[in-house]
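The structure appears below as C-alpha cells.
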Amino acid sequence: MNTPQISLYEPGTILTVGSHHAKIIKYLTSGGFAQVYTAEISPPDPYSNANIACLKRVIVPHKQGLNTLRAEVDAMKLLRNNKHVVSYIDSHAARSVNGIAYEVFVLMEFCERGGLIDFMNTRLQNRLQESEILEIMSQTVQGITAMHALQPPLIHRDIKIENVLISHDGLYKVCDFGSVSGVIRPPRNTQEFNYVQHDILTNTTAQYRSPEMIDLYRGLPIDEKSDIWALGVFLYKICYYTTPFEKSGEAGILHARYQYPSFPQYSDRLKNLIRLMLMEAPSQRPNICQVLEEVSRLQNKPCPIRNFYLLRAMNQNANTQLAGEPSSTTYVPTQKFIPVQSLQSINQPPNMMPVTHVSTTPNLGTFPISINDNNKTEVTAHAGLQVGSHSNLTSPLMKTKSVPLSDEFASLYYKELHPFQKSQTFKSVESFQSPQRKSMPPLSLTPVNNDIFDRVSAINRPNNYVDSETQTIDNMAVPNLKLSPTITSKSLSSTKEIAAPDNINGSKIVRSLSSKLKKVITGESRGNSPIKSRQNTGDSIRSAFGKLRHGFTGNSVNNSRSASFDNNNVNGNGNNTNRRLVSSSTSSFPKFNSDTKRKEESDKNQRLEKRRSMPPSILSDFDQHERNNSRTGSRDYYRSHSPVKKTQASAKTTSKPTLIPDNGNVNINQEKKESIQRRVHNLLKSSDDPVTYKSASGYGKYTDIGTETSNRHSSVRITPITEEKFKKTLKDGVLDIKTKSNGKDKSRPPRPPPKPLHLRTEIQKIRNFSRLQSKKLPIERISSEATETIVDVNVDDLEADFRKRFPSKV
C-alpha cells in the first residue's frame, strides 16, 4: 500500500500525547512511515527533569501494523530509566484525520548532540582513537545488556551506527526498538519459513545480519547471539568506517570471511574482540556480559554490570537447595581458572574465577560472583550450598545452547595475542562438555561428595592390577603386585593357583628348575628326551610341556594350574603353602655362582657322553619314557594319530620289546604293539635310503624345461655334447635346436647373405675381424628351447675374466 500523504506539523502545533501536552518546536527528519519532531512537553520528564522531548509520529496504514508499534512501545517501557537506552516518556494512538489510517505518537528522550554517525562524520580525517572506540562500545553494550537481561530476553535485531544517539552530556544511547522481538525458533514448515524470512528482510539491515539470519536452512534460532554478531559489525565500522562484509556480501557473512584494513591501526586485543564476536557458529560467540567484561578490561576499568547469567544460576541453585530437591553434585574445579588481575605477586595466591559454561536460564549451579569497587572479583559460597552442574545449557525460551567465554576469549584476561596472530579459531561448543581436572581452586567451599573423588581417581588409575590393601583414598598408590615371569598370561586369565613347594630357598629353586629344564630339553639319555624322535607325532611336545609344568609347579602334570593372590597372608612365612606374589626391586632368584656353573658344566658333559654311548633306538627311548611317566598319554595319542594304516602282523617282525605298564593303569594289546613296532621299523628303513641331492641346474633365465618322466630329483637333464656334434655346430655356424614335445629337429630358415663391405659400419667390421681372429662362435642369445646344447666355452678365459671383474670374490 502506498504511503499516505500527510502534511508536516507546523511549529507551535499543540498535541495531546497520553498525559502530556506537546508543543511542536521543530521538524527534524522523516523516514518511511515516521516523522520526528522536537517538542516542549508539560509536565517535564520526571527521569531527566527536561521539558524538551522528541516526538515520533508514525503513520500505520492498517490495523495490523498497530501490533508492531505496540511491541516497540512495550519494549521501551521495559527499558525505561536506563541511561544507555533512549528513555520512554509517553505514547498515544488514534485514527488519522482522513480516517484511512492510524497515527501513533511516541514521546521519548531528546538527544541534543544527534546521532553517532554525525559524530563520526566530523572525524573523517582524524579517525577515532582506541579509547574513544572503547567508550562508545562500552556504553552501547550496556544498553543492549539491559535488553538481554530481561526474562525472556529481547533481541534488538537492528543494531547499527544509525541507531545510537548522543545525549547532551555525551552519553551514547541505543534507540529504534521497532525491530525488537523475542527469541525466534527455527521454522519447522514452509509457512513458518516464509514468515521468518519476510520478517528478517523487513526489520533488519543487510550488512548487520548474522549467518543464521541469512541461511535459515541451518536450523539455528535467532537469539542474543545474533545481536552479538551485529555488535561485532558495529565495532568494526566505528574502527574502520566500513563494514567487514562491504565487498564480499552475503558469501562473506555466511563463512565469516573478512580482513582488517591496514589503516588505522588498533591493538590486537581489540581485533581479537571483533573476531570473537564475528564467529560463524553462534555457540562460539561470547554472550553480552562477556563482551562488556572484555571491553572493561581493555579500558582498565571495572565492569559496570554484574554478570546476570551467573546471578541467575546462583539464585536457582540456592532455591533448589532450600526446597530440598536433589541436585547432582559435581567436581567444580574441572573448569579452567583464569586470574582476574594480570599483575599479582608470585608469593601471594591470586584471585581466581572459574569460567563456567552458563546459559541465560537459571539452570546451572555455580559460584555467586560479585565485582566490588576495587575491580576484584569476589567468589562467595553460602552456607550449605553445594555447587551443582547441569548438562542442559539452554538459552531462555528456545532451549538452545548459549556458551559463554571460550578458552581463547578467556585468555584475554591476562595476556595479549601475538601481533601476527589474527586468525585464531575458536573451539566448538562440544569441547566444553568434559574438561579435565587441573587443580583445586584456592576457595573455601562446602564439602563435595566423596563419590566425586572416587570417580576422578578411577579415571587416572593405572590399568595394571593394584591390590586393594595397597590402594588408599588419599594418594594414588603405585602397584606393588607384579606377576612372576614364569606365570603365563593364560594361567593368569584363568585365575588358578600355582602352589609353590615348601622349604625351598633361592639356590634350590635355581638348581631344580635348571636341571628340570635341561632334562626336558636335552635329556640325560636319548631315552629320557621326549622331543627327540625323528617323527614327532605331537605328543612328545605335549609331554615336554608337561615336564616343564611339573618342574615349575612341583606337582603332577595332570594337576590343575592356577594363580592365587592371597591378600591376607602378607607375613611371608616359609611354611605357607599359598604365597602372595610380591614384586621387589631385586630379582626373585639369586644369581648363579661359580660352583653352580661348574656343576652344570660337568653334568652337561656327562649327559653328552651317555648320549654318545647309547644306540639310537627310538623304541627304547619310547619305552623308557613311558616307564618314567605313564600319565603323559603319548602311547594312545601316537596310535590314534599315526599315518601308517593297520595291517596284518607279519612273520618277519623283528625284536618285540615289551612295554611294562605302571600300576596296571595301561593294558597293552599285542596286536597294537606289533603294529607300533612295524611302523617304527618302516620309518627306520625308509631313513636308510640314500639322500637325494637337488641342484640348481636348469634355472637359467631363458631355460624352459618340459615335464620329465624320470624319477630323478633334478629338475634339468643336460645331454652331454659329443665331438661330432660340436664340430658340426662349428661348421654350420648354427645351433641345432631340438624340441621335446615332438622329438623332431626344427630347421631354421637359410641364413641371409652377408652385408656388403661398403654398407657395413665400423663396429660390425671390428666384430667380424675379432671373430675371425678368435675363431669363436658369434655372440647370440640361446633360445629357451636350446637346453640340450652346450656352447663351446673357454673355461680359462672365463676364469680370467671373472678374476678381473670380481677381484674381491677370488
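Each residue, glycine too, has its Cβ placed from N, Cα and C.
What you see is the original sequence, not a version with the noted changes.
On a predicted model such as this, the values are computed, not experimentally measured, just so you know.
ASP158 (mutagenesis position) is surrounded by 19 other CB atoms, counting those within 10 A of its CB over all protein chains shown. Annotation source Swiss-Prot lists active site, proton acceptor at ASP158, citing sequence analysis.
Per Swiss-Prot, ATP binding site is recorded for LEU28, THR29, SER30, GLY31, GLY32, PHE33, ALA34, GLN35, VAL36, LYS56, and the stated evidence type is sequence analysis. With a cut-off of 8 Å between CB atoms and residues at least 6 apart in sequence, the same chain places VAL36, TYR37, THR38, CYS54 near LEU28 (ATP binding site), listed in sequence order.
Annotation comment: Swiss-Prot describes 22-298 as domain 'Protein kinase', evidence class sequence analysis. Confidence in the domain 'Protein kinase' (22-298), given as mean pLDDT, stands at 93.
Here the residue is the original one, while Swiss-Prot reports the published mutagenesis LYS56 to Ala with the comment Abolishes protein kinase activity. Summarising the environment of LYS56 (mutagenesis position), the number of other Cβ atoms within 10 Å of its Cβ, over all protein chains shown, is 22. A strand conformation is recorded for LYS56 (mutagenesis position) in the three-state DSSP classification.
In Swiss-Prot, a published mutagenesis experiment is listed as ASP158 to Tyr, annotated Loss of catalytic activity.
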Between ASP158 (mutagenesis position) and ALA34 (ATP binding site): CA-CA distance (Å): 17
Number of Cβ atoms other than its own within 10 Å, given for ALA34 (ATP binding site): 15
Nearest recorded site to ASP158 (mutagenesis position) by CA-CA distance, among recorded positions SER30, GLY32, LYS56: GLY32
In three-state DSSP terms, the structure that ALA34 (ATP binding site) belongs to: strand
In three-state DSSP terms, the structure that ASP158 (mutagenesis position) belongs to: coil
Between GLY32 (ATP binding site) and LYS56 (mutagenesis position), the C-alpha gap once rounded to whole angstrom: 12
Of SER30, GLY32, VAL36 (the binding-site residues), the residue whose Cβ has the fewest other Cβ atoms within 10 Å: GLY32
Residues flanking the ATP site, with Cβ no more than 8 Å from the Cβ centroid of LEU28, THR29, SER30, GLY31, GLY32, PHE33, ALA34, GLN35, VAL36, LYS56 and excluding those residues themselves: ARG57, VAL58
Residue pair LYS56 (mutagenesis position), SER30 (ATP binding site) - Cα distance, angstrom, rounded: 9
